[in-house]
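So the structure is just underneath, and the comments pick up after that.
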Amino acid sequence: MGGCVSVSLSCDREVNQFSQWLCVSGSYIQNLSENLASLQKAMGVLNAKRDDVQGRINREEFTGHRRRLAQVQVWLTRIQTIENQFNDLLSTCNAEIQRLCLCGFCSKNVKMSYLYGKRVIVLLREVEGLSSQGVFDIVTEAAPIAEVEELPIQSTIVGQDSMLDKVWNCLMEDKVWIVGLYGMGGVGKTTLLTQINNKFSKLGGGFDVVIWVVVSKNATVHKIQKSIGEKLGLVGKNWDEKNKNQRALDIHNVLRRKKFVLLLDDIWEKVELKVIGVPYPSGENGCKVAFTTHSKEVCGRMGVDNPMEISCLDTGNAWDLLKKKVGENTLGSHPDIPQLARKVSEKCCGLPLALNVIGETMSFKRTIQEWRHATEVLTSATDFSGMEDEILPILKYSYDSLNGEDAKSCFLYCSLFPEDFEIRKEMLIEYWICEGFIKEKQGREKAFNQGYDILGTLVRSSLLLEGAKDKDVVSMHDMVREMALWIFSDLGKHKERCIVQAGIGLDELPEVENWRAVKRMSLMNNNFEKILGSPECVELITLFLQNNYKLVDISMEFFRCMPSLAVLDLSENHSLSELPEEISELVSLQYLDLSGTYIERLPHGLHELRKLVHLKLERTRRLESISGISYLSSLRTLRLRDSKTTLDTGLMKELQLLEHLELITTDISSGLVGELFCYPRVGRCIQHIYIRDHWERPEESVGVLVLPAIHNLCYISIWNCWMWEIMIEKTPWKKNLTNPNFSNLSNVRIEGCDGLKDLTWLLFAPNLINLRVWGCKHLEDIISKEKAASVLEKEILPFQKLECLNLYQLSELKSIYWNALPFQRLRCLDILNNCPKLRKLPLDSKSVVKVEEFVIKYKEKKWIERVEWEDEATQYRFLPTCRLR
């Protein structure tokens, strides 16, 4: 009997448990619709809480001084995961509801409905749990202050991860204060140090400031101090005039109060930190120094006992890098190409620079014959002894692959500049034209188009590097420059063909055995005070003497034996006040740059230079006159910007006589602008114009400035003028235009014009890119609605190509434009100071296409609080882009 009772109790318990399970399981199915509705409601509540928290974070983080708490980020990340699961459930809910039968009490597939219903309940509990956790008193904390400028870096990096971790970990060790990285050129030292710099920008490391300095060969204390001073905000006219000891003291006084990291790229000798003003890093101050160099010996001199060698890539990583550069399409274009590509990779000896350059060169070679030719050419690299001789022929292959001798000559020409020198593209193309690499017979515009095409080819071939911030400059990698000089000298056989001793501190002419063999000579950036002698340079075509700040005198005999000289650059020689009359003997001269010199008059002999095409006289602030310039019958470009000599009626008459003139940059007073209507050739040629009134000559100013709609005008600056209105008129030489139009005007600067109330004339500049308006006390509108209606037959939408708008000290400014504008290209809106009445910006929720790249910079905290946004959507779109400067 007792046994029966025991069995009965056991069965009852199991039946009870089964019935409970059945009840719960049944609820998964029977209550599915209600559970889904509860889940949707709970998810809506959770999303609302998330949006509230995210909004708080955005408002607190946009200044850059705070960062979100880790626990808040975990909560937000978990919501994202939950939301994905919720969307997954929701995507099949209709099918699951239709699977139910018997009024929802059963299912056509009980197992499937049970599993789905259980997922709904489990997710509902998680959502409710997350919702209850989403109550935060604070959502951000003070961000660690680490001033780091993130540097651009190539997209394809292979084989450096382990070395990056090794260097970073070493740098973070308490007992390590200086880290030295050494290795051959082109091996990736700069890339590695750049990654270290950028890692600081992401992780901080507890440092106040990270300073990046490119040192290079023959660097001076002044150059290094200037780079550090710029980062610390010390630069300026007064600071530049101090001696190195005073600058060192200033640097030291700033850095001794900071925990800093100093990154020195490409040092060739010991850098005396004390002389520069940098406190020596130690355990006490917690500061760090890291540097790259070609020499292990330099590491020892810098006090590094265990420097890290950056070696070439191993075979596997080298092959991976070449594959990425060549691309799968090219490698797959013929079954034999991968095998030949491996041979090419082996010939590069693991040098990243060679792999990058040759990989990009071969990326469009898709025939087996081209790859066979590549392996044949690269085989000759083994015929040279020494590392340099193994590298340069490899690099030369990309040079050999350039189409045409003109492109090759243009590339080699870039090696005349110092290491790491940023060369302005426009200046470089003018050099190329005068050298004859580019023909100008069909006009300046076509010649420049060809020049930019060549530059694009050289950049894409990795033979030139385009500026990271300034796209108008290019530079050369050190090893590529060495290769170019090697080619210039006929692979080292005739080194005197090209003398390049730029930026090495010369104070007298170099010793050259055979001056008659010299074709190009670059002595720029040196310490000449006088240039004496009469070298017999009968083959000399190019002579660079610019940036010799101490140069006072050039002897009369110096230019006597240079009959072939076509390019002479004497710019930025600030102590040079006169030129010898013997310059008239440079009968082949086509390019003369005297910009930034202190010359007071042009030598009479200059008038004899009948082949002169380009004359640059910008920033010649003591130059009294250029009368007689009409004798230069071949002149095409005249640059006079910021010169003491301005465009007056007499000069206009002379320039009108120059039949080949195509480009002028000049200053002019507002009262003389109207004279341009009388001199059509001069008007057509003006590309940069600087309109300035002289306080001592008020009779030259006007109340209404009438601008001729100059088609070629690219840049206009109106500074300290007294006019109260600017009007546009069609020019006599463009009468066929319906409306006056500045079709090429891209840059406008207006400063200190207190009488102006609006700039409505900008409606006639449809291709404007940069607009800067400063210190116009009575300016009320950029574009006036009333005036626009009076001058236009139909509405024109302004600023469609505007990229940067800079406004400063405009106390009466109320409006930029009366309606919201699309601003398809706008990247930066600067409201720098004292624009208190500008409350409404021409923005709505659809303005600015790439809002993620857009920034609104402002200097007064109260200003952003007074902004009247179009609506909440507009505020939500643009408030995170605002940055307090």
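Quick reminder: no glycine exception, Cβ is built from N, Cα and C everywhere.
Sequence unchanged from the original; the noted substitutions are absent.
Here is what Swiss-Prot says about this protein:
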type    : residues                                                       : note
VARIANT : Ser91 to Ile                                                   : In strain: cv. Cvi-0, cv. Kas-0, cv. Landsberg erecta and cv. Mt-0
DOMAIN  : 141-443                                                        : domain 'NB-ARC'
VARIANT : Asp165 to Asn                                                  : In strain: cv. Bur-0
BINDING : Gly183, Met184, Gly185, Gly186, Val187, Gly188, Lys189, Thr190 : ATP binding site
VARIANT : Val275 to Ala                                                  : In strain: cv. Bur-0
VARIANT : Glu419 to Asp                                                  : In strain: cv. Ct-1 and cv. Tamm-17
VARIANT : Met479 to Val                                                  : In strain: cv. Ang-0,, cv. Bla-1, cv. Bur-0, cv. Ct-1, cv. Cvi-0, cv. Kas-0, cv. Landsberg erecta, cv. Mt-0, cv. Pog-0, cv. Tamm-17, cv. Tsu-0, cv. Wu-0
VARIANT : His607 to Gln                                                  : In strain: cv. Bla-1, cv. Bur-0, cv. Cvi, cv. Kas-0, cv. Landsberg erecta, cv. Mt-0 and cv. Wu-0
VARIANT : Leu640 to Arg                                                  : In strain: cv. Wu-0
(request) Using all protein chains shown, find which of the recorded positions Met184, Val187, Val275, Met479, Leu640 scores highest when you count other CB atoms within 10 A of its CB. (result) Leu640
(message) I need the nearest neighbour of Val187 (ATP binding site) among the variant positions Ser91, Asp165, Met479, His607, Leu640, using C-alpha distances.
(response) Met479
(request) Would you mind listing, in sequence order, the residues at least six apart from Gly183 (ATP binding site) in the same chain with a Cβ closer than 8 Å to its Cβ? (result) Lys189, His294, Glu309, Ile310, Ser311
(request) Determine which residues of this chain, when Gly183, Met184, Gly185, Gly186, Val187, Gly188, Lys189, Thr190 are set aside, have a Cβ within 8 Å of the centroid of the ATP site's Cβ atoms, and list them as they appear in the sequence. (result) Thr292, His294, Ile310, Leu351, Pro352, Leu353
(request) Within 10 Å of the Cβ of Thr190 (ATP binding site), how many other Cβ atoms can you find? Include all protein chains, please. (result) 20
(request) Find the shortest Cα-Cα separation between Thr190 (ATP binding site) and the variant positions Val275, Met479, His607, and name the residue that gives it. (result) Met479
(message) Neighbour count, 10 Å Cβ-Cβ cut-off, for Gly185 (ATP binding site): what number do you get?
(response) 19
(request) Take the C-alpha atoms of Met184 (ATP binding site) and Ser91 (variant position) and report the distance between them in angstrom, rounded. (result) 58
(message) Over the span of the domain 'NB-ARC' (141-443), how high is the average pLDDT in this prediction?
(response) 86
(request) By Cβ count within 10 Å, point out the most packed of the variant positions listed: Asp165, Glu419. (result) Glu419
